[in-house]
Amino acid sequence: MVKVFLVDDHEVVRRGLVDLLGADPELDVVGEAGSVAEAMARVPAARPDVAVLDVRLPDGNGIELCRDLLSRMPDLRCLILTSYTSDEAMLDAILAGASGYVVKDIKGMELARAVKDVGAGRSLLDNRAAAALMAKLRGAAEKQDPLSGLTDQERTLLGLLSEGLTNKQIADRMFLAEKTVKNYVSRLLAKLGMERRTQAAVFATELKRSRPPGDGP
């Protein structure tokens, strides 16, 4: 069962989302809010697995709310709900640590599936946003191998992150304790100069596309 918290400033939209997601036996809507302030007060108490956040809110925006919530609840997964798409908005969502974004005209069943996918640890990110993130991460050091400072084990870990695996799944693959994997992930993110595993996953995925077969992470 995936616990979901909804943040949207339109009550009619929230009611529709509650009815839609609540009808799925695998989803449990544990709370809702209409503003950033309400969300910051209610989400920690509700302890959801996934927070569905509207981009436009009366006292802020869903991107900043995502960043603030994740700073307090690192295991939370955020799904950004937007009425439009742009490379800049998608990049902002990734950099804030969001696990994905969906456009508001998405079909009901697809939204429920997206929430469950994010709750299961998978990322819903656009290839264009991934490419934009890569360009930003490379910057002036584009000619330098971004993996040069990583050990073989860290490269393996990066590849598994790109598959959207959870710490437990990675632990099983690498024959390590789950707590050890968590520590390794933190160290890997520090080396890459990133804050969220989602960023590392996007980085690794795009790196695989830009390199010859067999020369990835």
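Our numbering is plain: 1 for the first residue shown, then up by one each step along the chain.
Here the Cβ of each residue, glycine as well, is placed from N, Cα and C on the backbone.
According to Swiss-Prot, the feature domain 'Response regulatory' maps to 3-119. The average pLDDT computed over the domain 'Response regulatory' (3-119) stands at 89.
One mutagenesis experiment catalogued in Swiss-Prot, ASP8 to Asn, is accompanied by this note: No phosphorylation by DevS (DosS). Neighbour count (other Cβ atoms within 10 Å of the Cβ, all protein chains): 24 for ASP8 (mutagenesis position).
In Swiss-Prot, a mutagenesis experiment is listed as ASP9 to Asn, annotated with the note No phosphorylation by DevS (DosS). Non-local contacts of ASP9 (mutagenesis position) by the CB criterion (under 8 A, 6+ apart in sequence, same chain) comprise GLY34, SER35, ASP54, ARG56, LEU57, PRO58.
According to DSSP, ASP54 (mutagenesis position) sits within a strand segment. Among the mutagenesis entries in Swiss-Prot is ASP54 to Glu, noted as: Able to bind DNA, no longer induces hypoxic response.
According to Swiss-Prot, the mutagenesis experiment ASP54 to Val carries the following note: No phosphorylation by DevS (DosS) nor by DosT. Of all the Cβ atoms in the protein chains shown, 22 others lie within 10 Å of the Cβ of ASP54 (mutagenesis position).
A mutagenesis experiment is reported in Swiss-Prot for this position, THR82 to Ala, and the note states: No longer induces expression of DevR regulon under hypoxic conditions, phosphorylated slowly and incompletely by DevS, decreased cooperative binding of target DNA. DSSP gives THR82 (mutagenesis position) a strand state. Neighbours of THR82 (mutagenesis position), defined as other CB atoms within 10 A of its CB across all chains, total 19.
Around the Cβ of LYS104 (mutagenesis position), 13 further Cβ atoms fall within 10 Å across all displayed protein chains. Quoted from Swiss-Prot for the published mutagenesis LYS104 to Glu: No phosphorylation by DevS (DosS).
Look at Swiss-Prot and you will find 143-208 tagged as domain 'HTH luxR-type'.
Using a 10 Å radius centred on the Cβ of THR198 (mutagenesis position) and all shown protein chains, the other Cβ atoms total 27. According to DSSP, THR198 (mutagenesis position) sits within a helical segment. THR198 to Ala appears in Swiss-Prot as a mutagenesis experiment; the accompanying note says: Decreases phosphorylation by PknH.
A mutagenesis experiment is reported in Swiss-Prot for this position, THR205 to Ala, and the note states: No phosphorylation by PknH. Take the CB of THR205 (mutagenesis position) and look out to 10 A: across all protein chains shown you find 21 other CB atoms.
Applying DSSP to the domain 'HTH luxR-type' (143-208) sorts its residues as follows: 46 helix, 0 strand, 20 coil. Only LYS104, of the mutagenesis positions LYS104, THR198, THR205, have a C-alpha within 10 angstroms of the C-alpha of THR82 (mutagenesis position). Each residue contributes its Cα atom, and for THR198 (mutagenesis position) and ASP8 (mutagenesis position) these two points are 24 Å apart. Distance noted between the C-alpha atoms of THR205 (mutagenesis position) and LYS104 (mutagenesis position) is 26 Å.
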